[in-house]
Every structure is written in C-alpha cells, then in structure tokens.
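S.K.: In case it's useful when we look at the structure, here is the feature table from Swiss-Prot:
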- CYS150: active site, nucleophile (ACT_SITE)
- ARG11, ILE12, ASP33, ARG78, SER120, ASN314: NAD(+) binding site (BINDING)
- SER149, CYS150, THR151, THR180, THR209, GLY210, ARG232: D-glyceraldehyde 3-phosphate binding site (BINDING)
- CYS150 to Ser: Abolishes S-nitrosylation and subsequent nuclear translocation (MUTAGEN)
- THR151 to Ala: Does not affect interaction with SIRT1 (MUTAGEN)
- THR152 to Ala: Abolishes interaction and subsequent nitrosylation of SIRT1 (MUTAGEN)
- LYS225 to Ala: Abolishes interaction with SIAH1 (MUTAGEN)
- PRO234 to Ala: Does not affect interaction with SIAH1 (MUTAGEN)
Amino acid sequence: MVKVGVNGFGRIGRLVTRAAFSCDKVDIVAINDPFIDLNYMVYMFQYDSTHGKFNGTVKAENGKLVINGKPITIFQERDPANIKWGDAGAEYVVESTGVFTTMEKAGAHLKGGAKRVIISAPSADAPMFVMGVNHEKYDNSLKIVSNASCTTNCLAPLAKVIHDNFGIVEGLMTTVHAITATQKTVDGPSGKLWRDGRGAAQNIIPASTGAAKAVGKVIPELNGKLTGMAFRVPTPNVSVVDLTCRLEKPAKYDDIKKVVKQAAEGPLKGILGYTEDQVVSCDFNSNSHSSTFDAGAGIALNDNFVKLISWYDNEYGYSNRVVDLMAYMASKE
C-alpha cells in the first residue's frame, strides 16, 4: 500500500480520502490544510451535502484525524515546502488545493520528503495522465504528474474508443457542468472572466474549459482536432459531455453503441460505463466511473456526423481516478 498525503481538504481532497478508504492500495497518512482545524476536519469529512454522511467512523484524537480507527497526521502549513511529509511517512502527495498546479509550485512538496506529487487538476507543464487512456505511458522517472480535469477524464475514454474504431476527423465538445467552489453564490467580482462572477444558482453561464484541447495531450493523434466550451448550470454535482464529431469511417449509430458497450465491459471496465436507461443527472451522483455513455441520448445526422452524450460525477468519479492513478504509479516502483 502506497502511503499518501493530501494537500488541501476541499471537495476533491475529502473525496479522494473517502475513495482511498474503499481501496486497499492507497493509505492516507497525512493531510495538510491551513484553513481547516482538526475538529472542523472531522465535521467536514463526516457530513457531505452531496454524497451523504461518511459510512464509517471519524473523530479527533491526540491531535490526529482518526478515520475508521486509523490515525492520520494533520499539518496546517501555508507553504508546501514546509510540510514535513517525510516525518508522516507520506511517499506520494495529492496536490488538491487548486493553487500549486505547475511543476515548480507542486515540486515544493518534494522538499518535505514526498517522493512524488499528483496534481488533481490540469497543469500547464506537468505530464497529464488519464486512466484507461494513456496511463501506461507513465514511467517512474516522473516525479510530478497531473490527473488532468474531471471533464478530460470523461471525454478522453469516449474519444479514444470512437477514434480507435472510426477515426475522429474533428470535433467540438460542450460540457453542461455542475457548480463548483470557484463560482459565486450571488453576483460578485471575478477578475478577467466577468461572466464567472454571476450568481451560480440563478444562471446558465457560458465558460471556457481546456478539457477538449487537453485530450490532444493524452491522445496525441487527436491533437488540434478537438476543442470545446462549458455551460455552468445550477446543479450541485454531476455533469454531462456532448461530443459532436465527424467520423473518418462511416458508422451507423448502432455500430457506435456496440463498440462503446464492448469497451465498457472490457478494457475500460470501471472507467467507462454504458447505459440504455432513461437516466438524468441525479442518477450519477456518487458514481465512480470517469464517464458513462448514454446510448439513448445521442443522435446521428448521418453516418459521418454524430453527437455523443456521456455523464460524469465530476467530484467522485474524478477522485476515484486520482486514487487509481496513485495505485498504478505505486505498482511501477
């Protein structure tokens, strides 16, 4: 079991911790968050408005966070370079503050004794890995990696299956995306991106996303062939990708369904899901897949031009992939 520290006990930090407790390959030994004290950590970990109460025990004892009887060391450092990960036995660090996303900034964790850092966000310069798509390209000379974004983790497995079978000439992605913590509850100031500052609960907000372009980094053959945007909508969790693409080889919609289903039951099992049910977003809350293809929602204009729909729990599915990536990396030590 690889010993892991978590930096930033926000949505992803807490859910990575939850996911780790239902996985036997990753052992959370330390958590750092300068803004949340120990007793507050107990409360925030135990109660979750989106995913429900933690199914286990959590308490504070002797200055440690104790989850299911397992004591976890707590740090409250603002500067990553000052966190003594080594003293706590943490070999890997999940960088989930959303702040230290470059090689240089995330690299500060190595100073405190961590051996590797996994950034739980897209990174401008760290190599990005998406489980089921390019994780096998990881080699253990890499000390800092990124698990890309939740949307890239939804789009890339689907794009891979379609491209491998039919070839994608070009495509546009739209993600209809749930609210996240960076948004505002009511209208407020938002730096350069004025629309992002509008009230999250009362608007559909067009927003940028690098998720589609990032697919070109994890599937090099698709580089320059995909781009996309987002609509932020007033739901607390679960998002949906619409991939509209031109196919190289003509395909009936039933052919597409067939290959996606095969991938979901085979090589991409647990990562890509497949459903023919009449589902809506709530049906995917706390779903651990990166992406679930909605066979009944897609449409084809003709044999070369299709719109494909895939759901994802942007919090929990993604957090499970962070854990999977760490387990995979540990298997290569």
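Note that the numbers count up from 1, one per residue, in the order the chain is shown.
Including glycine, each Cβ sits where the backbone N, Cα and C put it.
Residues as originally present; substitutions not included.
I'd like to know what surrounds each of these features in this structure.
M.R.: For CYS150 (mutagenesis position), the same-chain residues that are 6 or more apart in sequence and have a Cβ closer than 8 Å to its Cβ are SER239, TYR312, ASN314, GLU315, GLY317, TYR318.
For ARG78 (NAD(+) binding site), the same-chain residues 6+ apart in sequence whose C-beta sits under 8 angstroms from its C-beta are PRO34.
Residue environment of THR209 (D-glyceraldehyde 3-phosphate binding site) contains 22 other Cβ atoms, counted within 10 Å of its Cβ in all protein chains.
DSSP assigns THR151 (mutagenesis position) to a helical segment in the three-state reduction. Counting every protein chain shown, the number of other Cβ atoms lying within 10 Å of the Cβ of THR151 (mutagenesis position) is 26.
All protein chains included, THR152 (mutagenesis position) registers 29 other Cβ atoms within 10 Å of its own Cβ.
In this view, LYS225 (mutagenesis position) is surrounded by 20 other Cβ atoms within 10 Å of its Cβ, with every protein chain counted.
Note: PRO234 (mutagenesis position) has non-local neighbours ILE179, ALA200, ALA201, GLN202, ASN203, ILE204, i.e. same-chain residues 6+ apart with C-beta under 8 A of its own C-beta.
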S.K.: Where the distance is taken from Cα to Cα, which of the recorded positions ASP33, SER120, THR151, LYS225 turns out closest to ARG232 (D-glyceraldehyde 3-phosphate binding site)?
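M.R.: With Cα distances computed to ARG232 (D-glyceraldehyde 3-phosphate binding site), the winner among ASP33, SER120, THR151, LYS225 is THR151.
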S.K.: Rank the binding-site residues THR180, ASN314 by the number of other Cβ atoms within 10 Å of each Cβ and report the first-ranked residue.
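M.R.: By the 10 Å Cβ neighbour count, ASN314 comes out on top.
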S.K.: Compute all pairwise C-alpha distances among SER149, CYS150, THR151, THR180, THR209, GLY210, ARG232, the residues listed as binding D-glyceraldehyde 3-phosphate, and give the largest one in whole angstrom.
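M.R.: That value is 16 Å for the farthest Cα pair.
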S.K.: Distance between ARG11 (NAD(+) binding site) and THR180 (D-glyceraldehyde 3-phosphate binding site) at the Cα atoms, whole Å?
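M.R.: Given the Cα positions, ARG11 (NAD(+) binding site) is 9 Å from THR180 (D-glyceraldehyde 3-phosphate binding site).
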S.K.: Looking at the binding-site residues listed here (ILE12, SER120, THR180), whose Cα lies nearest to that of LYS225 (mutagenesis position)?
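M.R.: That would be SER120, nearest by Cα distance.
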S.K.: Given the binding-site residues ILE12, ASP33, THR180, THR209, state which is nearest to THR151 (mutagenesis position) when distance is taken between Cα atoms.
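M.R.: Among ILE12, ASP33, THR180, THR209, THR209.
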S.K.: Starting from the Cα of GLY210 (D-glyceraldehyde 3-phosphate binding site), work out which of the recorded positions (ILE12, ASP33, SER120, THR152) are within 10 Å.
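M.R.: So the list is THR152.
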